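Below is one structure, written out as structure tokens; the observations come after it.
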Amino acid sequence: MATKEKLQCLKDFHKDILKPSPGKSPGTRPEDEAEGKPPQREKWSSKIDFVLSVAGGFVGLGNVWRFPYLCYKNGGGAFLIPYFIFLFGGGLPVFFLEVIIGQYTSEGGITCWEKICPLFSGIGYASIVIVSLLNIYYVIILAWATYYLFQSFQSELPWAHCNHSWNTPQCMEDTMRKNKSLWITLSTKNFTSPVTEFWERNVLSLSSGIDDPGSLKWDLALCLLLVWLVCFFCIWKGVKSTGKVVYFTATFPFAMLLVLLVRGLTLPGAGAGIKFYLYPDISRLEDPQVWIDAGTQIFFSYAICLGAMTSLGSYNKYKYNSYRDCMLLGCLNSGTSFVSGFAIFSILGFMAQEQGVDIADVAESGPGLAFIAYPKAVTMMPLPTFWSILFFIMLLLLGLDSQFVEVEGQVTSLVDLYPSFLRKGFRREIFIAFMCSISYLLGLSMVTEGGMYVFQLFDYYAASGVCLLWVAFFECFVIAWIYGSDNLYDGIEDMIGYRPGPWMKYSWAVVTPVLCVGCFIFSLVKYVPLTYNKVYVYPTWAIGLGWSLALSSMMCVPLVMVIRLCQTEGPFLVRLKYLLTPREPNRWAVEREGATPYSSRLAVNGALMKPTHIIVETMM
């Protein structure tokens, strides 16, 4: 067949098979048509609903408490070099890919891959396993923030002094530390600060280890319940309600971050903190860990490989120009991370000056920044109660809208597996309540006296960078080398009216897979077993459990491949060709409704469906 005819054949196939019919949503259900009720998949009320939902989904805690610390730790301004390489070579291409395939197929994170390439539908299942585990422990941070917020409504912040029942004789107030020589003498005696004791002895009541869970912390359990109730009532009506809630939850944190930035820049010592944040150390680029941190931060901060962005994209109208908005949202996300560093390190610079210590001694990441370093800083400011309330409201809202999006992505992906059952009546709402309840009950293990050890185990393994890189590699591989980047570009052109520049398809084909593989290998080579505070060493069984959590998502891809091949009849190569071929929407819709599995029938109207790209063509 001539090359020109072959390309035309592929375009015709692509148009006939995956392009939705006029007046129908992609994935139209035949039984709805028979009843005279064309399916109306829920759509965003306006473009701004989608933009704010995505912004709220990926502008979260990681932008405020992880990026600034990584920037300082990995060479300051020099860290921006690997960061931008991973941003343009991996983060933005995968982010846009997930949004656009959701919009193109009008399916969630699992069923979109069933349409595109049934053999690799395990990609969707892997994403859902990751986001399900993430939903269990991410919300614990919000429970802690809620507890701190309630404790902030006092004339004197409870972590400012050492005169409470949970304090020990080793507690030393920060006023004593202003005398640097005295502090150097006392620090050799293992004195602790009131804010550290409040965190470890009051909030966590930290036990001796993960094998000593202790009793349930009822105050944290109630805070966790409150957060889950807020989450449920904000998403239970679908994107119509979520799209309105994010008008507040996605915008108000930016206003508060701006206030904190202005306040931080006006504090004494702010200049030293910012210099410490951005001072470039080019020699750090020789360390592979710097590149690993840059890659994993990009994937975390863009909330990709979780199925959430695909689910949000599936509610877009077919002709919506998501390419333009995805690029703008990418700028917003990375810009927020960068500006957050000024807000955080200006305050840490002030804090270091007040204590008479180096900034490196007060710089923290993750929970250490949010619940130790920053609460300590506000006790040194005028109006500490006001700044504490402001900070924890911002932290809570940043986390809440991310949680909304992650749970919505999880629910959408699972509901799309059984739409005729779960979309009837109030079944979707009941299903959301069930998922929230299960996640809450599992999360109770993290609000015990030993819960912090469980939380760290989930955070280190369950949704680790290794898992996200694994999923991202297969997403790009399937689109570029099986379905075909040009075929997807045809669909994009049909949706937005033009073809994006070649940067995206080159990234999907080469750049992103190479970055993912390199970062994945170095992550395994540089792997260090988990510890808590660099002191407590996790037992072997806990490390094994952590790797089981990581593998539970990664194994979905090969496991589903084997299951699909076993379920399909015929010679091996024939089965392989069929499973590498995009599914015809209406026939696939019948299968997902419980009819005779179409995967057991190898022909469509007596002939195999035409292949789409290189790998399938070489087999034929």
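Using the three backbone atoms N, Cα and C, a Cβ is placed for every residue, glycine included.
Keep in mind that what you see is a predicted model, and the values were worked out from it rather than measured.
Over in Swiss-Prot, the protein carries these features:
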MUTAGEN   SER45 to Ala  No effect on taurine uptake; no effect on phosphorylation by PKC
MUTAGEN   THR175 to Ala  No effect on taurine uptake; no effect on phosphorylation by PKC
MUTAGEN   SER215 to Ala  No effect on taurine uptake; no effect on phosphorylation by PKC
MUTAGEN   SER322 to Ala  3-fold activation of taurine uptake; abolishes phosphorylation by PKC
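Its own atom aside, the Cβ of SER322 (mutagenesis position) has 25 Cβ atoms within 10 angstroms in the protein chains shown. Of all the Cβ atoms in the protein chains shown, 10 others lie within 10 Å of the Cβ of SER215 (mutagenesis position). Secondary structure from DSSP puts SER215 (mutagenesis position) in coil. Between SER45 (mutagenesis position) and SER215 (mutagenesis position), the C-alpha separation comes to 46 Å. In this structure, the C-alpha atom of SER215 (mutagenesis position) lies 49 angstrom from that of SER322 (mutagenesis position).
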